[in-house]
Amino acid sequence: MSTGGDFGNPLRKFKLVFLGEQSVGKTSLITRFMYDSFDNTYQATIGIDFLSKTMYLEDRTVRLQLWDTAGQERFRSLIPSYIRDSTVAVVVYDITNVNSFQQTTKWIDDVRTERGSDVIIMLVGNKTDLADKRQVSIEEGERKAKELNVMFIETSAKAGYNVKQLFRRVAAALPGMESTQDRSREDMIDIKLEKPQEQPVSEGGCSC
């Protein structure tokens, strides 16, 4: 029933939440995808940021709602509510920081606690431009993804490497989630309009 009528329906919306430790490049990946740019000045995300982009696929057009979460411990209590109605969780680590890689297991566990198996999870090893400082091999990333039954890709937000491919692969996986999306579409529209009151810090509403 959900096939065939796509073009007559309002634009389908899918919520992607970006998770991972501080400074792994979550904001940079979103900025590269949204604006094809990279800011060398690091600025920590304060609370939760939200951006939206229309993506044109071969068979339909979708709107991706990109939720950028803070990696700092003090904001962790906010994150489960954003995971709860997500269609996709993008869990990012820094290939030059083995601890950020080890912590992805916890982030993926958090996603599954909130969403069960009813979610697409993409594990992303970012900062391949710093290959000389690599602490996590691509084989280790692939192995963890296989063990945890998630998708995997390596990227460089700085160089633009594989960023479009990351979103293409996520988009290609979306049709299997249509029933979930239909069920949560109204909630997602409400959330989009809220711009969460949970943001605890008044300054720094934008940390792109």
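Each residue, glycine too, has its Cβ placed from N, Cα and C.
The secondary structure of Ser23 (GTP binding site), as reduced to three states from DSSP, is coil rather than helix or strand. Marked as GTP binding site by Swiss-Prot on the basis of experimental evidence: 23-28, 39-40, Tyr42, Thr45, Gly71, 126-127, Asp129, 156-158.
Residues annotated as Mg(2+) binding site in Swiss-Prot, with experimental evidence given as evidence: Thr27, Thr45, Asp68.
Per Swiss-Prot, mutagenesis Thr27 to Asn is noted as: Loss of APBA1-binding. No loss of RIC1- and RGP1-binding. When Cβ atoms from all protein chains are considered, those within 10 Å of Thr27 (mutagenesis position) total 25, not counting its own.
In Swiss-Prot, a published mutagenesis experiment is listed as Ile46 to Glu, annotated Loss of RAB6IP1-binding.
According to Swiss-Prot, the mutagenesis experiment Gln72 to Leu carries the following note: Loss of GTPase activity. Interacts with APBA1.
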### Chain-internal residues near Lys127 (GTP binding site), provided their CB is under 8 angstroms and they sit 6+ positions away
Val24, Gly25, Asp94, Ile95, Thr96, Ser156, Ala157, Lys158
## Note on the structure
CB neighbours within 10 A of Asp39 (GTP binding site), counting all protein chains shown, number 15
### Summary
Row Ser23 (GTP binding site), column other C-beta within 10 angstroms, all chains, value 17
### Summary
Counting every protein chain shown, other Cβ atoms within 10 Å of the Cβ of Lys26 (GTP binding site) number 28
### Message
Return the count of C-beta atoms lying within 10 angstroms of the C-beta of Ala157 (GTP binding site), excluding that atom itself.
### Response
28
### Message
Between Ser23 (GTP binding site) and Asp68 (Mg(2+) binding site), how many Å separate their Cα atoms?
### Response
12
